[in-house]
Amino acid sequence: MSDAAPSLSNLFYDPTYNPGQSTINYTSIYGNGSTITFDELQGLVNSTVTQAIMFGVRCGAAALTLIVMWMTSRSRKTPIFIINQVSLFLIILHSALYFKYLLSNYSSVTYALTGFPQFISRGDVHVYGATNIIQVLLVASIETSLVFQIKVIFTGDNFKRIGLMLTSISFTLGIATVTMYFVSAVKGMIVTYNDVSATQDKYFNASTILLASSINFMSFVLVVKLILAIRSRRFLGLKQFDSFHILLIMSCQSLLVPSIIFILAYSLKPNQGTDVLTTVATLLAVLSLPLSSMWATAANNASKTNTITSDFTTSTDRFYPGTLSSFQTDSINNDAKSSLRSRLYDLYPRRKETTSDKHSERTFVSETADDIEKNQFYQLPTPTSSKNTRIGPFADASYKEGEVEPVDMYTPDTAADEEARKFWTEDNNNL
């Protein structure tokens with residue numbers, strides 16, 4: 001037996017030689033002369049590995065979010081909690097079925113190169129069909145969440161007609177998206193059961209485009225509506241972190257980013273590995289809703305109401321003007337203050353005050369933690385009360401009914417608060 005090393009090929013000394021362009025000869029359904037380069041083979045392997053990584057990350061992130069939600073949520077029977085739980089469970093189930101698909105012969109390199117149908121078992125086809133059906137249910141849960149947010153943002157709003165119209169459009173678009181995904185899944189299974197090598201790219205592409213369109217449309221509606229609402233609240237001096245801010249964060253994180261990713265998935269070349277962007281967009285849409293809700297709720301628990309336009313400060317257990325020493329002195333400058341604020345509030349149209357305007361409560365942040373789950377929206381405070389007894393956080397413990405005569409208290413901010421209350425409850429058709 002000779003110990004001499006085998007001679008090296010002349011290509012070893014050629015610096016311009018690319019081994020990735022070397023060909024492999026194998027037998028396929030087209031005969032014995034089938035060839036493939038090492039670069040093409042490596043591309044198939046990289047595509048499978050990339051899909052496995054993305055679905056592994058998706059499964060782990062969804063499972064972790066599901067556990068955290070069960071640990072932190074205080075109310076588990078609200079619609080938003082149920083929708084989030086269903087979406088997370090479906091994304092875990094879909095990822096698990098996709099793992100089975102990746103490990104089956106259907107997704108193997110052998111079948112991709114040779115194309116022999118006898119290499120595919122009926123169990124592999126069943127897993128493929130179940131994966132498509134779970135994907136339909138996942139898209140349905142995402143669309144339900146989007147339509148639910150559209151409904152929530154217009155609940156109790158003065159724009160009832162516009163809100164009903166936009167909710168109907170969103171619902172129709174969501175139904176069309178889910179229907180197209182269902183048609184794509186059924187058509188794909190029918191074709192696959194007859195011929196495992198057949199595909200239905202037309203229906204799948206149409207369903208993905210509809211999903212991207214629905215996300216783009218509903219994100220635009222939510223963001224525009226919420227920006228207008230928050231602008232109005234800031235104009236009134238409300239700086240606390242409430243339901244409008246929570247929904248704005250949810251809409252930005254869970255809708256705008258997936259919209260951009262969906263657009264990139266169709267604008268970039270598929271050979272650059274952009275086919276997994278659709279999976280990333282779906283993951284962000286499912287994860288961001290509960291994560292944003294929990295983060296916003298935690299921020300609310302530590303926040304306090306703070307107003308910009310208030311001229312009052314608290315001293316001991318009573319409520320006194322913060323800058324002047326008496327109500328007589330305050331009344332002198334009140335006309336100038338209310339006049340300036342009235343001109344500012346006149347930037348927005350007003351309507352006649354209704355009876356319900358007199359029963360609004362002061363906004364507190366202690367109940368805001370469950371705001372996103374109960375769909376409750378707080379109102380502006382009533383500056384004065386027609387009753388003798390004072391209530392609220394500034395109630396005087398030493399005050400007894402009947403000790404003083406009923407008087408009409410007029411503070412420096414009475415006129416301004418009246419204008420703010422009118423504006424907040426108005427039916428503003430110009431926004």
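Glycine is no exception: its Cβ is also placed from the backbone N, Cα and C atoms.
Spatially close to PHE55 (mutagenesis position) yet at least six residues away along the chain are SER95, TYR98, PHE99, LEU102, THR279, judged by Cβ distances under 8 angstroms. Among the mutagenesis entries in Swiss-Prot is PHE55 to Val, noted as: Decreases the binding of alpha-factor.
Taken residue by residue with DSSP, GLY60 (mutagenesis position) is part of a helix. In Swiss-Prot, the entry for mutagenesis GLY60 to Ala states: Substantially reduces dimerization and signaling without affecting agonist binding. The structure shown retains the original residue.
Annotation note: ASN132 (mutagenesis position) sits in a helical segment as assigned by DSSP. Within its own chain, ASN132 (mutagenesis position) has SER184, ALA185, GLY188, MET189 as residues 6 or more apart in sequence whose C-beta sits under 8 angstroms from its own. For the published mutagenesis ASN132 to Tyr, Swiss-Prot gives the following note: Dominant negative mutation that inhibits the response to mating pheromone in cells that also express wild-type receptors.
Swiss-Prot gives this note for the published mutagenesis ARG233 to Ala: Leads to reduced mating ability; when associated with A-241.
In Swiss-Prot, a published mutagenesis experiment is listed as GLN253 to Leu, annotated Results in 25-fold increased affinity and a 5-fold-higher basal level of signaling.
Looking at Swiss-Prot, the entry for mutagenesis of SER254 to Leu says: Results in 5-fold increased affinity and a weak constitutive activity.
The note that Swiss-Prot attaches to the published mutagenesis TYR266 to Cys is: Dominant negative mutation that inhibits the response to mating pheromone in cells that also express wild-type receptors. On its own chain, TYR266 (mutagenesis position) has ILE209, ALA212 as residues at least 6 apart in sequence with a Cβ closer than 8 Å to its own Cβ.
Look at TYR266 (mutagenesis position): DSSP puts it in a helix. Swiss-Prot gives this note for the published mutagenesis TYR266 to Ala, Ser, Leu or Lys: Impairs signal transduction.
Where Swiss-Prot documents ASP335 to Ala or Arg as a mutagenesis experiment, the accompanying text is: Impairs internalization in response to alpha-factor-binding.
For LYS337 to Ala or Arg, Swiss-Prot lists a mutagenesis experiment annotated as follows: Impairs internalization in response to alpha-factor-binding.
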